[in-house]
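Annotation comment: Swiss-Prot describes Asp38 as active site, proton acceptor. The feature active site, proton donor is assigned by Swiss-Prot to Glu221. The annotation substrate binding site is assigned in Swiss-Prot to Asp35, Asp90, Gly91, His92, Gly115, Lys116, Asn155, Ser175, Glu221, Gln316. Annotation source Swiss-Prot lists Ca(2+) binding site at His291. Under its mutagenesis annotations, Swiss-Prot gives Asp35 to Leu the following note: Very slight decrease in exo-arabinofuranosidase activity. Switch from exo to an endo mode of action. Among the mutagenesis results in Swiss-Prot, Asp38 to Glu has the note: Strong decrease of binding affinity. The residue drawn here is the original one. For the published mutagenesis Asp38 to Asn, Swiss-Prot gives the following note: Slight decrease of binding affinity. According to Swiss-Prot, the mutagenesis experiment Asp38 to Ala carries the following note: Loss of arabinofuranosidase activity. Annotation of the published mutagenesis Phe114 to Ala in Swiss-Prot: Strong decrease of binding affinity; the original residue is retained in the structure shown. Asp158 to Asn appears in Swiss-Prot as a published mutagenesis result, with the remark: Loss of arabinofuranosidase activity. Quoted from Swiss-Prot, the note on the mutagenesis of Asp158 to Ala is: Loss of arabinofuranosidase activity. As a published mutagenesis entry, Gln316 to Leu appears in Swiss-Prot alongside the note: Very slight decrease in arabinofuranosidase activity.
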Amino acid sequence: MPTHHPITRQHWHHSWLSALALLCASLACGAKQVDVHDPVMTREGDTWYLFSTGPGITIYSSKDRVNWRYSDRAFGTEPTWAKRVSPSFDGHLWAPDIYQHKGLFYLYYSVSAFGKNTSAIGVTVNKTLNPASPDYRWEDKGIVIESVPQRDLWNAIDPAIIADDHGQVWMSFGSFWGGLKLFKLNDDLTRPAEPQEWHSIAKLERSVLMDDSQAGSAQIEAPFILRKGDYYYLFASWGLCCRKGDSTYHLVVGRSKQVTGPYLDKTGRDMNQGGGSLLIKGNKRWVGLGHNSAYTWDGKDYLVLHAYEAADNYLQKLKILNLHWDGEGWPQVDEKELDSYISQRLK
């Protein structure tokens, strides 16, 4: 029969502190967390900058990646071409990516509407991310690519930039429809390179009987490619976002020795044929994990993503997790860090 041990004062005290720590992690002990969607980051000098979906693209700054201050919005008004591309555009610019190149910061962004591929990816450029600098000014360079219903079986949102071993810069993108694509950018990183070179890098099954104007059931989007060792790692979000507690977003990964693929999962299945190894899915406290980016800073690797907090009416929160690697070179994250990383938004 089981043996029962008395609960000592020390054991009770330890259990109480553990419960309090978990409660503080869940509620951030009263501190206001950073609520972001589709987060990407970069660093200028000793300051990190965080970019999020929102009106004009919301920008935050931090010295330690934990305490964040509102910095600016990249757009004071919507891009002049937005309503032409997407008549039902609501003013929220989606899914940015930020990329440094030859002394400039390139901020890519998406114009779209839910469930439609009346979409375009644009880019705006700045010399600095410090709004106090006299050189701070966003200059919109317009549309990089545009998707048109019935013409294109892809959706021009969710851009992410990667430079290959030869210095060639590529853009990955895509959401639902025919999956995730990759193409070469031209020298000034504002348009596809000519002659154009495009690749399909990941997709899920879609019925051939579905009308091309419909998003379909292939729940895949938000590619992000990280170079590590001998491989390019393609992260993607499967499932549905933006549904509070009903969100099914989760992260999968594959890898390739070529930036153009094929990207294979741990079983050897091509991500172009439905492959993808689970990286993180979340738990009862944190759901809808996805739309990640990934970085190497000061010799350490990090996964940046949003997660919906059940204890706060499923409001989206910033998460920055340590990215580890197993013996076979596959990325790993510790789900416990969803509780231990708690951002604070400073006034």
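Just so you know, glycine gets a Cβ as well, placed from its N, Cα and C.
Here the original residues stay in place, and none of the substitutions has been built in.
Shown on the structure are the features that Swiss-Prot records.
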| residue | record | contacts (Cβ under 8 Å, 6+ apart) |
| --- | --- | --- |
| Asp35 | mutagenesis position | Leu315, Gln316, Lys317, Leu318 |
| Asp38 | mutagenesis position | Ser52, Thr53, Trp94, Ala95, Pro96, Asp158, Ala222, His291, His306 |
| Gly91 | substrate binding site | Pro55, Glu78 |
| Phe114 | mutagenesis position | Cys242 |
| Gly115 | substrate binding site | Ala215 |
| Asn155 | substrate binding site | Ser112, Asn117, Ser119, Ser147, Gly174, Ser175, Phe176, Trp177, Ala215, Glu221 |
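Taking the Cβ of Glu221 (active site, proton donor) as centre and 10 Å as the limit, one finds 28 other Cβ atoms among all the protein chains shown.
Here the binding residues for substrate are Asp35, Asp90, Gly91, His92, Gly115, Lys116, Asn155, Ser175, Glu221, Gln316. Their largest Cα to Cα distance works out to 26 Å.
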